[in-house]
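Taken verbatim from Swiss-Prot:
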- 236-464: domain 'tr-type G' (DOMAIN)
- Gly245, His246, Val247, Asp248, Ala249, Gly250, Lys251, Ser252, Asn384, Lys385, Met386, Asp387, Ala428, Tyr429: GTP binding site (BINDING)
- Ser571 to Ala: Reduced interaction with sup45/eRF1 (MUTAGEN)
- Ile572 to Ala: Reduced interaction with sup45/eRF1 (MUTAGEN)
- Tyr577 to Ala: Reduced interaction with sup45/eRF1 (MUTAGEN)
Amino acid sequence: MASNQPNNGEQDEQLAKQTSKLSMSAKAPTFTPKAAPFIPSFQRPGFVPVNNIAGGYPYAQYTGQGQNSNSPHPTKSYQQYYQKPTGNTVDEDKSRVPDFSKKKSFVPPKPAIPKGKVLSLGGNTSAPKSTKPISISLGGTKAPTTTKPAAPAAQSKTETPAPKVTSESTKKETAAPPPQETPTKSADAELAKTPSAPAAALKKAAEAAEPATVTEDATDLQNEVDQELLKDMYGKEHVNIVFIGHVDAGKSTLGGNILFLTGMVDKRTMEKIEREAKEAGKESWYLSWALDSTSEEREKGKTVEVGRAYFETEHRRFSLLDAPGHKGYVTNMINGASQADIGVLVISARRGEFEAGFERGGQTREHAVLARTQGINHLVVVINKMDEPSVQWSEERYKECVDKLSMFLRRVAGYNSKTDVKYMPVSAYTGQNVKDRVDSSVCPWYQGPSLLEYLDSMTHLERKVNAPFIMPIASKYKDLGTILEGKIEAGSIKKNSNVLVMPINQTLEVTAIYDEADEEISSSICGDQVRLRVRGDDSDVQTGYVLTSTKNPVHATTRFIAQIAILELPSILTTGYSCVMHIHTAVEEVSFAKLLHKLDKTNRKSKKPPMFATKGMKIIAELETQTPVCMERFEDYQYMGRFTLRDQGTTVAVGKVVKILD
């Protein structure tokens, strides 16, 4: 009996007929027997992309495959590949087929107007300040931005974009087609007269667009840097002061009391020092022990080395240098004075002590002269010990001391009594008129400021911040490396920078900078008292050498011409005379090679060279040293061009460098 069920071939034909009558909607299930696996059209070989104005993928792609898009398949489904389609997305209602007939006819978008070319000079890629675009014509006259070029007749009516200009790195530009209308003249069009505009024309065009020139920017930046450098780490100006004067005038006592009154030495430490001084039988010296720290200085009551301390006022920071007042330590005093900006000349008003220090043999005169020759142009004269029973804040005694000092400082030392010198009475031991003004009941005749009040309100000092770096070496010692100490006379220094040691031409690297408070800092400027840790071959570096800029080193010479004023001389001075020269921190033996001229009171030179020189004369001479010494002309750098001559413990002359011969 034959089976009524159709065979496999007949079933396929029936299913095919049914399938052909199905509508192909968004969810219409389709099936083609023995069809190939589903492969999206864009993955088939030879696929050519066609712009789909409706966005997304066209639905007709499934009809050719004969597969249900929702059926499982080895390849990934359409939803997995296109979960976040780009461009226009299909409506979320998948059952609705998009009606493309309602879409407007597609019109290609107009090409965007080319943006103005921005020329970047000096690596600055930031946008120009002006919002007006800059157009540079490279093929003759420039087309105006408001006129559109006419399209060629062979092309469609759609607007043709302007030709593109290649980047500046290729250095090749395509000339723009000439416009039909006559353009307006501009500075940019006049600059571009050749097919390839020169670099100079491009640079001028960019400068015309930006009003601020490179030179102005550099000047403003330099001014900002200078202002930042002049602001110290605490926002206060740094000043170096040195206490000078005859032995036992009260320099160390005054310095110790300043440290206590400014809080640099706390009360507990001061009580400990006072207790130690009382046990040693020197109770009245306890304030000076804050600076005189060595056993020799405390035992003898005399300062030997230059004491160093640091204190602050409201507007300034101070490095205090306590110079020895004994005659045998004048060399140390010169070393301290060479690093100071302001000198404090301490005078004892006690009967007999003032006369001993000011008359012949005392150090008051010599210290005042040395301070002037070492570049201390402002002197504060402190009349100390006004509380002594022999004085008792006497106005008569105060004026007596001031009158004698003012005459000497004006005639011999060269200070102007009205502008360069300030006098004030104090009591270093009791602290009266040191920080706070003396009470009117104690001293009714003095109405001026106290010592610290005056130092804090002085006019600002001149600093050569922009000059090449110069720092004479005041001391050298080992502390986890080599430490070089001194005062920066010009310029500035930064950590990890290189410096040149003159006169030996040795390069060193600055690995660390420490200020007067022993704190490490990244940079320092002129006027600061610093310690530099250096790296390199420093075996030959010694005190008196100069750290300087590697690009602009100081001069080092063995022969120079100087103008000299003779102060004290036991005999006559002739050719071949030798003595010791103190210049900045260097100490070197020098000899007179030639006596060139004698100067009269008006500084007029004599026609014939003098045979000899005596006390009170001014001469011009040629001097020689055995080894090179760092120096500069006095008119160029005063602190590197002035010197002092000493012989047998006496200051015989002072001078300034006029000309460097080598």
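Think of each number as a place in line: the chain as shown, counted from 1.
Positions of Cβ are set from backbone N, Cα and C atoms, glycine also.
What you see is the original sequence, not a version with the noted changes.
Small disclaimer: the values here were computed from a predicted structure and weren't measured.
Here the features listed in Swiss-Prot are painted onto the structure.
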residue: Gly245; record: GTP binding site; Cβ within 10 Å: 27
residue: Val247; record: GTP binding site; Cβ within 10 Å: 20
residue: Ala249; record: GTP binding site; Cβ within 10 Å: 29
residue: Lys251; record: GTP binding site; Cβ within 10 Å: 28
residue: Asn384; record: GTP binding site; Cβ within 10 Å: 26
residue: Met386; record: GTP binding site; Cβ within 10 Å: 27
residue: Ala428; record: GTP binding site; Cβ within 10 Å: 28
residue: Ser571; record: mutagenesis position; Cβ within 10 Å: 9
residue: Ile572; record: mutagenesis position; Cβ within 10 Å: 13
residue: Tyr577; record: mutagenesis position; Cβ within 10 Å: 20
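Here GTP is bound by Gly245, His246, Val247, Asp248, Ala249, Gly250, Lys251, Ser252, Asn384, Lys385, Met386, Asp387, Ala428, Tyr429 per the record. The longest Cα to Cα distance in that group is 19 Å. When the Cα of Met386 (GTP binding site) is compared against those of the mutagenesis positions Ser571, Ile572, Tyr577, the shortest separation belongs to Ser571. Ser571 (mutagenesis position) has Ala249 as its nearest neighbour among the binding-site residues Ala249, Lys251, Asn384, going by CA to CA distance.
Calculated from their C-alpha atoms, the gap between Lys251 (GTP binding site) and Ile572 (mutagenesis position) amounts to 36 Å. Taken residue by residue with DSSP, Asn384 (GTP binding site) is part of a strand.
Spacing of Asn384 (GTP binding site) relative to Tyr577 (mutagenesis position) is 40 Å (Cα to Cα, whole number). Ile572 (mutagenesis position) and Gly245 (GTP binding site) have their C-alpha atoms 29 Å apart, to the nearest angstrom. In this structure, the C-alpha atom of Val247 (GTP binding site) lies 31 angstrom from that of Tyr577 (mutagenesis position). Here the Cα atom of Ala428 (GTP binding site) is found 44 Å from that of Tyr577 (mutagenesis position). If you take the Cα of Ala249 (GTP binding site) and the Cα of Tyr577 (mutagenesis position), they are about 35 angstrom apart, rounded to a whole number.
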